[in-house]
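One structure, as structure tokens, below. Some questions next.
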Amino acid sequence: MATPYVPVPMPIGNSASSFTTNRNQRSSSFGSVSTSSNSSKGQLEDSNMGNFKQTSVPDQMDNTSSVCSSPLIRTKFTGTASSIEYSTRPRDTEEQNPETVNWEDRPSTPTILGYEVMEERAKFTVYKILVKKTPEESWVVFRRYTDFSRLNDKLKEMFPGFRLALPPKRWFKDNYNADFLEDRQLGLQAFLQNLVAHKDIANCLAVREFLCLDDPPGPFDSLEESRAFCETLEETNYRLQKELLEKQKEMESLKKLLSEKQLHIDTLENRIRTLSLEPEESLDVSETEGEQILKVESSALEVDQDVLDEESRADNKPCLSFSEPENAVSEIEVAEVAYDAEED
């Protein structure tokens with residue numbers, strides 16, 4: 001019995017060619033480097049990433065495609081504050097040629113903020129990396145250890161003379177142990193520092209794609225970027241509330257200190273006022289005492305004068321009484337002398 005022939009529709013014409021076109025995908029929240037690899041392991045990992053949104057840019061062959069006019073929203077960190085920038089320019093106009101980038105335009109050392117174990121379909125760990133292109137502009141990207149490993153392989157091919165230290169893989173033990181993940185995070189941070197320390201490596205295309213330097217991700221490019229944007233806002237809000245609480249406590253302590261100082265000032269003013277009144281009272285007392293002393297002294301002088309007068313009077317009376325007997329004695333003596341002379 002013959003099997004009936006069932007025609008199978010096949011794409012023809014331009015649709016077939018567009019179906020097989022290799023589209024260059026932009027680095028999204030994570031797995032951007034993984035998507036450029038054709039290894040079976042990379043395909044298996046990328047297939048297990050769940051329903052994470054992947055964004056792409058138009059390829060160079062499709063020049064007639066319309067440019068999306070939706071605004072580009074970027075998260076910016078200015079010092080300790082954050083802001084959102086809305087730009088209506090197409091992203092193609094913002095892309096820069098890596099060959100024309102100067103050494104001074106290289107970004108600062110990316111900082112790994114932490115890691116997260118994802119359990120959508122397959123369990124894996126992603127690392128949250130903060131990239132600062134300029135002090136005013138920064139963004140967050142998510143990368144897996146596989147992305148770091150493939151970037152390291154590319155850099156070995158491009159720069160054979162450089163050997164970048166990448167934390168080794170772990171085959172037999174638990175890859176989700178907290179201590180192990182923290183040690184790996186430190187190793188990946190050292191790997192990123194070595195990337196930025198070399199001029200040629202920091203400006204190569206592989207590193208720029210890895211860090212999304214030419215096309216920074218927006219907060220709504222994927223679910224992970226949106227969540228990272230919300231987490232950034234939450235962290236900023238928490239930090240500002242904490243600073244506000246600390247400032248309020250500091251203000252309360254300063255108010256208390258001010259009241260204590262004011263009380264101390266009032267006490268000192270009262271003491272000064274009291275001390276300023278005491279000399280007047282002492283002067284009054286001294287004046288009265290002086291008058292009394294003068295009166296006493298004057299009375300004492302009067303008494304002394306009276307005593308002296310009495311003494312002088314007493315001295316004068318004996319002198320007068322004794323003067324008469326002296327005259328009498330002299331008269332007697334003269335008389336006696338005269339009498340004796342007559343007898344002779």
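For all residues, glycine too, the Cβ spot is worked out from N, Cα and C.
Swiss-Prot feature annotations, pasted as is:
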- 105-218: domain 'PX' (DOMAIN)
- Arg144 to Ala: Abolishes binding to membranes enriched in phosphatidylinositol 3-phosphate (MUTAGEN)
- Tyr145 to Ala: Abolishes binding to phosphatidylinositol 3-phosphate (MUTAGEN)
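Please situate the listed features within the shown structure.
Residues of the domain 'PX' (105-218) grouped by DSSP class, helix first, strand second and coil last, total 46 helix, 27 strand, 41 coil.
The Cβ of Tyr145 (mutagenesis position) lies under 8 Å from the Cβ of Thr125, Tyr127, Pro167, Lys169, Arg184, Leu188, each on the same chain and at least six residues away in sequence.
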So if I draw a 10 Å sphere around the Cβ of Arg144 (mutagenesis position), how many other Cβ atoms end up inside it?
21
